[in-house]
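Residues or ranges marked as trimethylamine N-oxide binding site in Swiss-Prot: Trp55, Trp102, Glu131, Trp177, Trp222. Annotation source Swiss-Prot lists Ca(2+) binding site at Pro249, Val251, Asn254, Ala257, Asp260, citing experimental evidence. Per Swiss-Prot, mutagenesis Trp55 to Phe is noted as: Significant decrease in the TMAO-binding affinity. Swiss-Prot documents Trp55 to Ala as a published mutagenesis change and attaches the note Nearly complete abrogation of the TMAO-binding affinity. Record note (Swiss-Prot), mutagenesis Trp102 to Phe: Significant decrease in the TMAO-binding affinity. The unchanged residue is displayed. Recorded in Swiss-Prot as a mutagenesis result, Trp102 to Ala carries the remark: Nearly complete abrogation of the TMAO-binding affinity. The annotation that Swiss-Prot gives for the mutagenesis experiment Phe106 to Ala reads: Decrease in the TMAO-binding affinity. Among the sequence features in Swiss-Prot, the mutagenesis site Glu131 to Ala is noted as follows: Nearly complete abrogation of the TMAO-binding affinity. As a published mutagenesis entry, Trp177 to Phe appears in Swiss-Prot alongside the note: Significant decrease in the TMAO-binding affinity. According to Swiss-Prot, the mutagenesis experiment Trp222 to Phe carries the following note: Decrease in the TMAO-binding affinity.
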Amino acid sequence: MRLFREIAANDPGPTGRMKNMKTFTTALATGVLALCPLAALADSSDPIVIPIHNWSSQIVMSNVVGQIFEEMGVAVEFVTTDSQAVYESVRLGDVTLELEVWEGAFGASFRAALEKGGIVDVGDHDAVTREDWWYPMWTKDACPGLPDWKALNDCAAVFATAETGDKGRYLDGPVDWLKHGKERVEALGMNFEVINAGSAAALWAEIGAAEADKRPVVVFNWTPNFAEAVWPGEFVEFPEWVDGCDKDPAVGPNPDALYDCGNPATGYLKKAAWEGMEAKWPDAYAVLTRISFTNPQIAEMAKLVDVDEMEPDEAAEAWLEANEDVWRPWLDG
């Protein structure tokens, strides 16, 4: 029996509102249940609570894993949560797991929760992440010194708008992603004004609007996602990330400021879980420890929603049907 309660995602972008979860095709479901011995073992009948945030890969990945759990006979519930506060929710057991712990955006919140206890590190995905200031390649024509951040600052006037006056405009991620763009601008003495996008969709809209006339833009971006295949571009190279850059002013080029360096260029993408998950849902937890996605797989998940305009649950079903050779070994152990 399936128990499912859905709370719609609040992303105003192309992800839209999530529809009711759909089951796999009968053939696929039968194959999973027949070949997966985990399905016969008893996990708790209480639902595993999976959080939904405001970017597409996380929403689709959550649906992918949720559908796998449901086909194992485990109930699943999706809830919309803040992407920073979720680690406290996992720690307290209000949310069961988190599938995309990005080092640059959420590492600090994750570490703080680990120190308090109640949350466990369930391991890394194969994916390597980067999150930072980024520009499409046509921007380099207007600012040929890129990707050096000093060259970007020298070109600030190229990025000025009516909104920012004589300062360059940088479109950062949503406020809850805590990217500290304003602190970096101040720490490095940059002639830029930081504007926060309301959603991931607003970032893609900014790039798309600039593409027609090849207007130079600099925005927050990350990898993996679909954008790298649609708009070739580069990350701005800031002073290299050093541990402590966000905590100790002595670390980094400005001895009086924090956040005076770039984000990690080879960041982790982790999974986290409530420490009680293994005892309450041992079979599902065992599968979670084996789940690992690559950069191309995560980019494809985002593309199904952001480019192909599928609903997240439909995108998850399509991804699972096309990648049975990837996820079946997670079930078989």
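Glycine is no exception: its Cβ is also placed from the backbone N, Cα and C atoms.
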Which same-chain residues, if any, lie at least 6 apart from Trp102 (mutagenesis position) yet have Cβ under 8 Å of it:
Thr129, Glu131, Trp222, Gly267, Leu269
Determine, to the nearest whole angstrom, how far the Cα atom of Ala257 (Ca(2+) binding site) is from the Cα atom of Phe106 (mutagenesis position).
21
Can you tell which of the mutagenesis positions Trp55, Phe106, Trp177 lies nearest to Val251 (Ca(2+) binding site) in space, using Cα positions?
Phe106
Compared by Cα position, which of the binding-site residues Pro249, Asn254, Asp260 is the closest one to Trp177 (mutagenesis position)?
Asp260
Name them in sequence order: residues not among Trp55, Trp102, Glu131, Trp177, Trp222 whose Cβ is within 8 Å of the mean position of the Cβ atoms defining the trimethylamine N-oxide site.
Gly104, Ala105, Thr129, Gly173, Lys179, Phe220
Neighbours of Pro249, Val251, Asn254, Ala257, Asp260 excl. site residues, C-beta within 8 Å of centre, Ca(2+):
Ala187, Cys245, Asp248, Ala250, Gly252, Pro253, Pro255, Asp256, Leu258, Tyr259, Cys261
Write down the Cα-Cα distance for Phe106 (mutagenesis position) and Asn254 (Ca(2+) binding site), rounded and given in Å.
24
